[in-house]
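Written out below as structure tokens is the structure these notes cover.
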Amino acid sequence: MDATNNGESADQVGIRVGNPEQPNDHTDALGSVGSGGAGSSGLVAGSSHPYGSGAIGQLANGYSSPSSSYRKNVAKMVTDRHAAEYNMRHKNRGMALIFNHEHFEVPTLKSRAGTNVDCENLTRVLKQLDFEVTVYKDCRYKDILRTIEYAASQNHSDSDCILVAILSHGEMGYIYAKDTQYKLDNIWSFFTANHCPSLAGKPKLFFIQACQGDRLDGGVTMQRSQTETDGDSSMSYKIPVHADFLIAYSTVPGFYSWRNTTRGSWFMQSLCAELAANGKRLDILTLLTFVCQRVAVDFESCTPDTPEMHQQKQIPCITTMLTRILRFSDKQLAPAGRV
């Protein structure tokens, strides 16, 4: 839903703290919002899973047990067993697929003003990090699925990793294509090690800019206290099929995600700024910690005409199954070849 008042919405549109003169904050939730507050999503609830509805639970939903569909899974070892860092010395960095959703056929969904700014900024920084970037605009679900299936079917042997970014409306466990909602595990499941062997042991990165619900985070004011002044690396080894995933959500489950109509979403602004400044220096988890810090500290919604949406906060949510340190080392400085 995009709650709109004075240019602000919840994907939601927001502004940096200290810039109250530009009230352009909105959210990426579902439904509509009037002066009375957030609207309902209209989503059909999915069945519960013992692992929950978050990223880990959704990945587990896509798992086929050996008893039902056994096959011997073997993939080429691209990194030594106990290497501290991922091998980022392949010929190519890898694919980066950006699904940018601005307009929708679903009547309850408003257009996402500001998303093209996010898309342009993300495209630029990913190219600087040597990704091969492809942008898909306002795709229907069947086209998203076809694109993802094709990407997963390619030979990624000469690539370091793969990255998928989705910018859209959403609810907890769901995200919207142009025409309908879908579960995010419908995307991730194509890239598990048993389904995409050429990406086995390599990072699979997903960045989701969308609401995960309609709850608001009013924040807490922090005040200063008055008193304050690993075996043989050459041997083969097995890995779980769901290893080496990282899923970065713009917000925590159940909550709004804010977007500024002129500068883009808080999360993408922060992610792009950190990738541009530190993408080749810091490892990804350290970098994402600073992304969380930027979103949490530097931004606050400005919707004075809608008091219940005014001065709200946001914090991204990172789910990681990475098994090594990931750093986007400079391709021109890294030696050629693979481990």
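Every residue gets a Cβ built from N, Cα and C, even glycine.
What you see is the original sequence, not a version with the noted changes.
The annotation active site is assigned in Swiss-Prot to His169 (among others). DSSP assigns His169 (active site) to coil in the three-state reduction, outside any helix or strand.
What Swiss-Prot records for Cys211 (among others) is active site, and it gives similarity to another entry as the kind of evidence.
According to Swiss-Prot, the experimentally introduced change Cys211 to Ala is described as follows: No effect on binding to Diap2 but may affect stability of complex formed with Diap2. Secondary structure at Cys211 (mutagenesis position), taken from DSSP and collapsed to helix, strand or coil, is coil.
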Other C-beta atoms within 10 angstroms of the C-beta of Cys211 (mutagenesis position) total 35
Protein Cβ atoms within 10 Å of His169 (active site), excluding its own:
29
Take the C-alpha atoms of His169 (active site) and Cys211 (mutagenesis position) and report the distance between them in angstrom, rounded.
6
